[in-house]
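K.L.:
Straight from Swiss-Prot, here's the annotation block:
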type     : residues                   : note
BINDING  : H229, H233, E269           : Zn(2+) binding site
ACT_SITE : E230                       : active site
VARIANT  : K452 to Q                  : In strain: D-SA and D-4947
VARIANT  : R457 to T                  : In strain: D-SA
VARIANT  : K489 to N                  : In strain: CB16
VARIANT  : N644 to K                  : In strain: CB16
VARIANT  : Q1122 to R                 : In strain: CB16
BINDING  : T1172, D1173, K1192, R1239 : N-acetyl-beta-neuraminate binding site
MUTAGEN  : Y1235 to W                 : Increased binding of heavy chain to synaptosomes, whole toxin has half neurotoxicity
MUTAGEN  : W1238 to L                 : Significantly decreased binding of heavy chain to synaptosomes, whole toxin is dramatically less neurotoxic
MUTAGEN  : W1238 to A                 : Dramatically decreased binding of heavy chain (HC) to synaptosomes, whole toxin is dramatically less neurotoxic. Loss of HC binding to GD1b, GT1b, GD2 and synaptic vesicles, ganglioside-binding loop is disordered in crystal
MUTAGEN  : R1239 to Y                 : Significantly decreased binding of heavy chain to synaptosomes, whole toxin is dramatically less neurotoxic
MUTAGEN  : F1240 to A                 : Significantly decreased binding of heavy chain to synaptosomes, whole toxin is dramatically less neurotoxic. Significant decrease in HC binding to GD1b, GT1b, GD2 and synaptic vesicles, GBL is well ordered in crystal
MUTAGEN  : F1242 to S                 : Significantly decreased binding of heavy chain to synaptosomes, whole toxin is dramatically less neurotoxic
MUTAGEN  : Y1246 to A, S or W         : Significantly decreased binding of heavy chain to synaptosomes, whole toxin is significantly less neurotoxic
MUTAGEN  : N1253 to A                 : Significantly decreased binding of heavy chain to synaptosomes
MUTAGEN  : S1262 to F                 : Decreased binding of heavy chain to synaptosomes
Amino acid sequence: MTWPVKDFNYSDPVNDNDILYLRIPQNKLITTPVKAFMITQNIWVIPERFSSDTNPSLSKPPRPTSKYQSYYDPSYLSTDEQKDTFLKGIIKLFKRINERDIGKKLINYLVVGSPFMGDSSTPEDTFDFTRHTTNIAVEKFENGSWKVTNIITPSVLIFGPLPNILDYTASLTLQGQQSNPSFEGFGTLSILKVAPEFLLTFSDVTSNQSSAVLGKSIFCMDPVIALMHELTHSLHQLYGINIPSDKRIRPQVSEGFFSQDGPNVQFEELYTFGGLDVEIIPQIERSQLREKALGHYKDIAKRLNNINKTIPSSWISNIDKYKKIFSEKYNFDKDNTGNFVVNIDKFNSLYSDLTNVMSEVVYSSQYNVKNRTHYFSRHYLPVFANILDDNIYTIRDGFNLTNKGFNIENSGQNIERNPALQKLSSESVVDLFTKVCLRLTKNSRDDSTCIKVKNNRLPYVADKDSISQEIFENKIITDETNVQNYSDKFSLDESILDGQVPINPEIVDPLLPNVNMEPLNLPGEEIVFYDDITKYVDYLNSYYYLESQKLSNNVENITLTTSVEEALGYSNKIYTFLPSLAEKVNKGVQAGLFLNWANEVVEDFTTNIMKKDTLDKISDVSVIIPYIGPALNIGNSALRGNFNQAFATAGVAFLLEGFPEFTIPALGVFTFYSSIQEREKIIKTIENCLEQRVKRWKDSYQWMVSNWLSRITTQFNHINYQMYDSLSYQADAIKAKIDLEYKKYSGSDKENIKSQVENLKNSLDVKISEAMNNINKFIRECSVTYLFKNMLPKVIDELNKFDLRTKTELINLIDSHNIILVGEVDRLKAKVNESFENTMPFNIFSYTNNSLLKDIINEYFNSINDSKILSLQNKKNALVDTSGYNAEVRVGDNVQLNTIYTNDFKLSSSGDKIIVNLNNNILYSAIYENSSVSFWIKISKDLTNSHNEYTIINSIEQNSGWKLCIRNGNIEWILQDVNRKYKSLIFDYSESLSHTGYTNKWFFVTITNNIMGYMKLYINGELKQSQKIEDLDEVKLDKTIVFGIDENIDENQMLWIRDFNIFSKELSNEDINIVYEGQILRNVIKDYWGNPLKFDTEYYIINDNYIDRYIAPESNVLVLVQYPDRSKLYTGNPITIKSVSDKNPYSRILNGDNIILHMLYNSRKYMIIRDTDTIYATQGGECSQNCVYALKLQSNLGNYGIGIFSIKNIVSKNKYCSQIFSSFRENTMLLADIYKPWRFSFKNAYTPVAVTNYETKLLSTSSFWKFISRDPGWVE
């Protein structure tokens, strides 16, 4: 529904409808009622300034009152004309909000989000209509005084700005109560303070891309985004999910490190900004906030069911109306008794909308405007714009007017390109400064060496102690310990298109009868002043270096110097880190050749700033920018001065001024009640512990990502900002010198070359933009490298210690209860050992769906791709090398391509050969000294069980090189030198009885070689074996690689290989996992072998937790039956998967697809359905929150809801599984928990069931199902 936005003039008279006089006691500036305009339902605009200070003043204060930049103008909104402009400006912005679907939905949420009539102190059976958190008094001037005549219950009041015009806020109206309804689900009305004509500015310095035409620059925020940001705070307040102020990130402030003395950054702000910065809040805390909100909403639903009274009692006739209003607001359902209840799916959708979808990052993408990349982005001098002028700002385009070409690169927001964006007077701006002073001797301090740095020019680095430490606490595990799983990933399109917000909501009349509210006497707030900070340093740091590069005002004789000290001592000298530039600039114009001189100067500068270096010792980054060191004097005293050498020696941590060494505290231990004596409770405790172990790994990874985003990336981004400043200062000096020389130039061509001179100066900005792209790439690679190389190994090391302790405790628990657990001891120990066999991979995309972070990681991944010297891919049904080196690839006639996956090939008979001849241009050192080989392989059972040795990949000539062999279920990598001395790596991949092996399954093999160290063998990203190879003699590598099975005579002996790559670098463990994640195709559901699961194909189905049993019908109910022969996988009743949406026959099944399962039974097909009758966990029990349903067969193959399932991919190192969900009557359940005979009435078999409390089962292996297809590689 689109709510119309009404037009008003400030001079319009009060009308007892949508123009009223309201008394706002929170505003200490105005003690009389103020004129208010309802521009759309429940949203009022009051064109007045606002202050809650005890002694309010709009004048510029003597000292900063904000740690951010402040701007003061006491005359703003002092006239009716200005108030009219403000009113119409807000109206125009609301009309612009209504231009997009996301904006319409925002307004809709605000309109129907009236705060609850009451709070936690209100009796649970009562609506209280006298609360100041919901009501505003309406007054009229009668008989010489103001009198209250009515009330209104608005959602939002929009005032003009605070004394600091740049301080946009959305505050609450509280009555001195101890609790806060905005935190407790009830909600409160919201008061906004905004100034839409005054615009914050930011730079795109840290963005991934910028135009080579317009270059990087300073941009202003679109006022519609600034307003929507504050309205999102209002949403959180109205819906009672506002986050308390103690949930925040504190800045790290220390004597020896330069970071912002900034305010605490509230979680509320990070949610409202959205995007990448939300990931700073650890997942565990985000889940807790959601659970808290869910609990509050359940309490409110309970209240609604009990309410039968009102305050005042005369309003009792309104009970049903307000019950309807609040049930629509919270999206409650009614159960079969007519009571209001929370629908979990609807709650999740609403909560996701309010906390994820409604955010500044999403708004800016939907309105196609330029916006700051991070919440911590640096702000610059604000600007002013007349947004009422359609020649400047329109409802459709904002500042980026198409008719002026301002839509290109958002140049309408570019303060250098759009003359309508007027810079504010710096005299009215107040900044907080850090005074930096050079300590001349140990005890000597000289103020003449001090410089002043704006607080917002320092990086914001979070205090690590302000990031949740809960994962480091000890935890007691019982049979009742649950894992709460909630994903805050969201689909924007689904959110915009869904119909969750009521289409025709119940609406209250704007003007309501007076309810005689108690007077609200709120005390004013005391103004807090901040003082500048002084810090002493022992050397000229980056702030001194930047200061030395600034151009002084009114200097007539500019010279460049390569001495920082000299530049700091003389106003006419500018420091440059480019000696050749200083020489050319200082030489000046010779023999009247002005244009030649100017061209030489510009060319020297632009050539130097585009330089990049590569160092063989650095494998972490593709290039380095050598002049960053002399531009900013980065690094410690031992390494300062030689940036390249320092970087090669110390790595990326060398760039971090503060806290370069990442540390992780010891993880808390899991403990168990040793007194447990019930068999089922012990088993359940073990299962819960394994689930909690997985959660501990995920929480630890999330904690690491939070630290990286809030403590590391902010420091790296700060280098970007400083380098942009540095290059801009250099360009300013060059421009000023060109202007001075041009002013003195008296040549006859002076006027003719004027435009060329201007073009030269403009070209500096373009080249700075290109240089910044290189710098950004370098800095981003450094940041990601720090995550993967400095942080991840330490986290995994601590997790491995935690695993060792936990596994030991679990085995001890089983051993100490072996009598009670008779018959289950071996199975439980095997399950524990298997669970702890592999570490959980770190896939950063599991912790964020932010597009910017994905771009950064993909860029890092591309640097891995850049090192490929062979990459076999299928193009137009031919196997070719796509590495760029164009190796010759010859495929034998009998080789089958693209048999299972796009880039695979099948080898069977001895005549099947693929011969690859590498490009001769590949350097010897590049292919061997640091090299890696990776590929996916699938080896048939008969080839595995053979006792012969088969060479399957061979690159040995004249007794030297490498090869890959198979023998007795082992895969062996052999590296051999010219003297036939060799080293080998061996991995046993053969099938075990517990189905944990790799026979005939796809698995990922990586071998890395380093001639000065080790060669290593990885399987699915896990290091399995390493061997020193530095004692080998010379290894001559053949440029020919032959794929084939030597001496093969059995037609059932075959193998498949896909995605074969050779890299000219030693891939790290993190690199390998990135390649693995990029090739595993998680969106494609896999069968037991790792092949794509397909529709209209027969499968045998087994449960991962009960691999010794197959699924079969018994009395029309599905049960698990013991295998008569565990080596026979093709046992039982085959299942065919059918598509609900008529997908192409035999097409791949994707993650989340809806499916129907048909089972062949007694030569007839049946549909598997979920029974509609509940099986109770204890016979005769009641179905409450833990309903259990059996699976059964139905002869009718129609498309019925109880037979529709959705499927989700589960991939775990050496097994491919799926989870299956049942959707029926809006009650989503997971097929999980094999219910054992003693647990309910089915006495003779283990039975698969559907359970409603599926959130606690998502990590349980009893919910993992495997589909076994008849495969040529497994012949029975």
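Glycine is no exception: its Cβ is also placed from the backbone N, Cα and C atoms.
What you see is the original sequence, not a version with the noted changes.
Each of the listed features needs to be described in terms of its position in the shown structure.
P.N.:
Less than 8 angstroms from the CB of H229 (Zn(2+) binding site) sit Y168, T272, F273, E360, Y363, each of them six or more residues away in the same chain.
Of all Cβ atoms in the protein chains displayed, 18 besides its own lie within 10 Å of the Cβ of E230 (active site).
DSSP gives K452 (variant position) a strand state. For K452 (variant position), other Cβ atoms within 10 Å of its Cβ number 14.
Secondary structure from DSSP puts R457 (variant position) in a helix. Its Cβ placed at the centre, R457 (variant position) has 20 other Cβ atoms within 10 Å.
Secondary structure at N644 (variant position), as computed by DSSP, is helix.
The secondary structure of Q1122 (variant position), as reduced to three states from DSSP, is extended strand.
The Cβ neighbour count for K1192 (N-acetyl-beta-neuraminate binding site), using a 10 Å radius over every protein chain in view, is 19.
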K.L.:
If you compare CA-to-CA distances from H233 (Zn(2+) binding site) to each of the recorded positions R457, N644, Q1122, K1192, which comes out shortest?
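P.N.:
So, of the listed recorded positions, the one sitting closest to H233 (Zn(2+) binding site) is R457.
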K.L.:
List only the single closest residue to R457 (variant position), chosen from the binding-site residues E269, T1172, D1173, K1192 by CA-CA distance.
P.N.:
E269
K.L.:
Please classify the secondary structure at H233 (Zn(2+) binding site) using three-state DSSP.
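P.N.:
Looking at the DSSP assignment, H233 (Zn(2+) binding site) belongs to a helix.
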K.L.:
When DSSP states are folded down to helix, strand and coil, where does E269 (Zn(2+) binding site) land?
P.N.:
helix
K.L.:
Mind giving me a neighbour count for D1173 (N-acetyl-beta-neuraminate binding site)? Other Cβ atoms within 10 Å of its Cβ, every protein chain shown.
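P.N.:
Excluding its own Cβ, D1173 (N-acetyl-beta-neuraminate binding site) sees 8 Cβ atoms within 10 Å.
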K.L.:
Looking at the recorded positions E269, N644, which sits with the largest number of other Cβ atoms within 10 Å of its Cβ?
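P.N.:
Max Cβ neighbours within 10 Å, all protein chains included: E269.
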K.L.:
For the recorded Zn(2+) site formed by H229, H233, E269, which further same-chain residues have Cβ atoms within 8 Å of the site's Cβ center?
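P.N.:
For the Zn(2+) site the neighbour list reads A170, E230, T232, E268, T272, F273, E360.
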K.L.:
Including all protein chains shown, what's the count of other C-beta atoms within 10 A of the C-beta of T1172 (N-acetyl-beta-neuraminate binding site)?
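P.N.:
Result for T1172 (N-acetyl-beta-neuraminate binding site): 10 neighbouring Cβ atoms inside 10 Å.
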K.L.:
Just give me the nearest neighbour of K452 (variant position) among the recorded positions E230, E269, Q1122, T1172, D1173, Cα to Cα.
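P.N.:
Closest recorded candidate to K452 (variant position) by Cα: E269.
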K.L.:
What is the number of other Cβ atoms found within 10 Å of the Cβ of H233 (Zn(2+) binding site)?
P.N.:
23
K.L.:
Between Q1122 (variant position) and D1173 (N-acetyl-beta-neuraminate binding site), what C-alpha distance do you get in Å?
P.N.:
27
K.L.:
Between the recorded positions E230, E269, N644, which lies closest to D1173 (N-acetyl-beta-neuraminate binding site), Cα to Cα?
P.N.:
E269
K.L.:
For Q1122 (variant position), list the number of other Cβ atoms lying within 10 Å of its Cβ atom.
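P.N.:
Here the count is 11.
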